[in-house]
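Read through the structure below, which is laid out as structure tokens, and then see the notes.
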Amino acid sequence: MMKTLLLFVGLLLTWESGQVLGDQTVSDNELQEMSNQGSKYVNKEIQNAVNGVKQIKTLIEKTNEERKTLLSNLEEAKKKKEDALNETRESETKLKELPGVCNETMMALWEECKPCLKQTCMKFYARVCRSGSGLVGRQLEEFLNQSSPFYFWMNGDRIDSLLENDRQQTHMLDVMQDHFSRASSIIDELFQDRFFTREPQDTYHYLPFSLPHRRPHFFFPKSRIVRSLMPFSPYEPLNFHAMFQPFLEMIHEAQQAMDIHFHSPAFQHPPTEFIREGDDDRTVCREIRHNSTGCLRMKDQCDKCREILSVDCSTNNPSQAKLRRELDESLQVAERLTRKYNELLKSYQWKMLNTSSLLEQLNEQFNWVSRLANLTQGEDQYYLRVTTVASHTSDSDVPSGVTEVVVKLFDSDPITVTVPVEVSRKNPKFMETVAEKALQEYRKKHREE
């Protein structure tokens, strides 16, 4: 009985020092060397993460340059579009100031046009738009009774659509510019740090075990953020998390600034294009619900409505016919330029979305390192410390020859990884395999939280 008890105590003691059944003792020196090698691998992965951040920084800067070029094109297109709109409004004003001609002819046609237009529009709405037909019908009746054939004759609906489109486009660009400028100032501050402009020093410095435990600065020692956050001596224990946290906070702030505008009402209903028969029904439905002007798009389906558009008043007033031609020409130019502007605006929005996506990647690259660094509260010199190595025999529950290694990443909870039989403890890749699996396990756990 006494022999059995002594044997059990001996096994416990050897377990504490790293020895396991079926294998020779793993000495403290071996555990330290394993920790040393594993820490080198973790250090390399941190360096890779930082290099990845720098690559994303380059992409963000490239995207921003493309955005600036696109914005310049937008401003040029906006000026041309507004000039065309001004010409259209001037032609419309001149046409309205002329004494009415052909009024009797147009009024007679208008009275026959209205019932057909209403019936055609309500059939379309009931079939395609479906919701709220009763309210839309009453709204349309009022709209048609208040409209004049002259408004119809000079394409007033197209002019109104242009002006509404211009208002929405201006608002959308203002919203994007406002939020991007906020994000941009944060990004600029982030990237001005010397960490992004110089190669960082090696993050891991191997010290004799007799010296005080410490870690060197991860970022360049004279970095603005390191300098402001860590005014203490470089020989004091390093607050690793404090170096990453400002970056994460700034990235999150930039993301919030970029995300706001994509959820604003302006982006839920972007400016409409000039839709002809057979085009986007959803936009027509929205216009009908908004102010009934969408129904005027269906004028080509009613004979009497088409006749109004073809009324020729040049015999009675040649100047009116001339002004109408000028109005039609300026209207076509304004519509074409507005379509072009809308395409540029969409491209600009895609650039904004791309920047937002790159910020998400930037956050992902920094986040796992920061979360890992957040665990670093002690003065242990190792990024990865090996606490137990167990090589299993055929008597254990684990397959024979497999090695179980328990490690800690900084001050994390212990992580157990298994190393296959073909990678023995003497294999140079042994600790690289252990560290790689430990980081994978850590990242997996982090994603699941």
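Cβ coordinates come from backbone N, Cα and C, glycine included.
None of the substitutions listed is reflected here, since the structure keeps the original residues.
Quoted from Swiss-Prot, the note on mutagenesis experiment Asn86 to Gln is: Decreases molecular mass of beta chain; when associated with Q-103 and Q-145. Mapped onto three states, the DSSP output places Asn86 (mutagenesis position) in helix.
Under the three-state DSSP scheme, Asn103 (mutagenesis position) falls in the helix class. According to Swiss-Prot, the mutagenesis experiment Asn103 to Gln carries the annotation: Decreases molecular mass of beta chain; when associated with Q-86 and Q-145.
Under 8 Å, Cβ to Cβ, and six or more positions away along its own chain, Asn145 (mutagenesis position) finds Lys114. Quoted from Swiss-Prot, the note on the mutagenesis of Asn145 to Gln is: Decreases molecular mass of beta chain; when associated with Q-86 and Q-103.
DSSP classifies Asn354 (mutagenesis position) as helix under the three-state reduction. If you take the C-beta of Asn354 (mutagenesis position) and look for same-chain residues 6 or more apart in sequence within under 8 angstroms, you find Thr63. Listed in Swiss-Prot as a mutagenesis experiment, Asn354 to Gln is described as follows: Decreases molecular mass of alpha chain; when associated with Q-291 and Q-374. Decreases secretion; when associated with Q-291 and Q-374.
According to Swiss-Prot, the mutagenesis experiment Asn374 to Gln carries this note: Decreases molecular mass of alpha chain; when associated with Q-291 and Q-354. Decreases secretion; when associated with Q-291 and Q-354.
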Separation of alpha carbons, Asn86 (mutagenesis position) and Asn103 (mutagenesis position) (Å): 27
Where Asn145 (mutagenesis position) falls in three-state DSSP terms: helix
